[in-house]
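Trainee: One structure is given below, represented as structure tokens, and several questions about it will come after.
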Amino acid sequence: MDTEFLRTLDRQILLGVFVAFVAVGAGAAYFLTSSKKRRVCLDPENFKEFKLVKRHQLSHNVAKFVFELPTSTSVLGLPIGQHISCRGKDGQGEDVIKPYTPTTLDSDVGRFELVIKMYPQGRMSHHFREMRVGDHLAVKGPKGRFKYQPGQFRAFGMLAGGSGITPMFQVARAILENPTDKTKVHLIYANVTYDDILLKEELEGLTTNYPEQFKIFYVLNQPPEVWDGGVGFVSKEMIQTHCPAPASDIQILRCGPPPMNKAMAANLEALGYSPEMQFQF
């Protein structure tokens, strides 16, 4: 056999092996890099501490807390619509644990944010009131029963009261920021006064950026003199007007104070929404 032919064949074999080796190495490197980029920080069994890096007072009793994750590419690892358990100290120095829903998604790498309404007698509210930049918060999770896949429903109706807006905002963001998810979102958000409305700027941003997919109707118990939203409590008529009608491909989400949740459950039942069409956070 021609010696030159054998040498050429050997070179081709070696080149093929080299290319295959490089491809495997590149694939492994990509996998490792991707895994590193998507480092999940939550532990469902054990509390982990995260450093407070920013605190922005939104009103006299509401603040946004920004917590740093271990690396700039870390993610919290929180499924859409689920929450975390936060541990702190009350005014007597006793441990207290309470659930909260971050307003950030896993697309917000390197950090997570909590918008907290602090009540005068709230035990965990005391802990957040006392928190300063540089302090750490103990967090465990994820927690919750809500599960969602893009396009699972044609539309969501959302009934939120007060700080119950946080899981709604998280779900709405996840839907609207996913270009392949065409689910429509109809939100009714109830508060006592105009100043009680949480995430107002962010919600208005969603209506501006997604006008055909996201609709919001505000309801105030004590509205200002000039007001074009709802007045009083969320009624059956408001739900009929601003939420999708009962159907197998819609779901109504509820999150608010216990009296509101109870009243909304009764309103929804009277309007023909089956238990399968509803979910309460």
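Just so it is clear, glycine is given a Cβ too, placed from its N, Cα and C backbone atoms.
So Swiss-Prot says this about it:
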- 45-149: domain 'FAD-binding FR-type' (DOMAIN)
- Leu78 to Phe: In cbr1-1; decreased stability and decreased activity (MUTAGEN)
- 129-144, 155-187: FAD binding site (BINDING)
Trainee: Tell me the Cα distance separating Leu78 (mutagenesis position) from Ala160 (FAD binding site), rounded to the nearest angstrom.
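Mentor: Given the Cα positions, Ala160 (FAD binding site) is 21 Å from Leu78 (mutagenesis position).
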Trainee: Could you tell me which of these recorded positions, Leu78, Ala174, has the greatest number of Cβ atoms within 10 Å of its own Cβ?
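Mentor: Output for this query is Leu78.
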Trainee: Between the Cα atoms of Ala174 (FAD binding site) and Leu78 (mutagenesis position), find the distance and write it as a whole number of Å.
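Mentor: For Ala174 (FAD binding site) versus Leu78 (mutagenesis position), the Cα atoms are 12 Å apart.
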Trainee: Whole-number Å distance between the CA of His136 (FAD binding site) and the CA of Leu78 (mutagenesis position)?
Mentor: 19
Trainee: Are there any residues in the same chain, six or more apart in sequence, whose C-beta is under 8 angstroms from the C-beta of Lys143 (FAD binding site), and if so which?
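Mentor: Result: Pro44, Gln82, His83, Ile84, Ser85, Pro99.
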Trainee: Which chain-mates of Asp181 (FAD binding site) that are at least 6 residues away have a CB under 8 A from its CB, listed by sequence?
Mentor: Pro150, Gly151, Ala174, Ile175
Trainee: Mean pLDDT, the domain 'FAD-binding FR-type' (45-149)?
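Mentor: Within the domain 'FAD-binding FR-type' (45-149), the model's average pLDDT equals 96.
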Trainee: Looking only at Cβ atoms, how many others are within 10 Å of the one on Pro167 (FAD binding site)?
Mentor: 26
Trainee: Taking helix as H, G and I and strand as E and B in DSSP, count the residues of the domain 'FAD-binding FR-type' (45-149) in helix, strand and coil.
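Mentor: Looking at the domain 'FAD-binding FR-type' (45-149) with DSSP, the answer is 8 helix, 46 strand, 51 coil.
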Trainee: Specify the secondary structure state of Ala174 (FAD binding site) as given by DSSP, simplified to three classes.
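Mentor: The residue in question, Ala174 (FAD binding site), is helix (DSSP, three-state).
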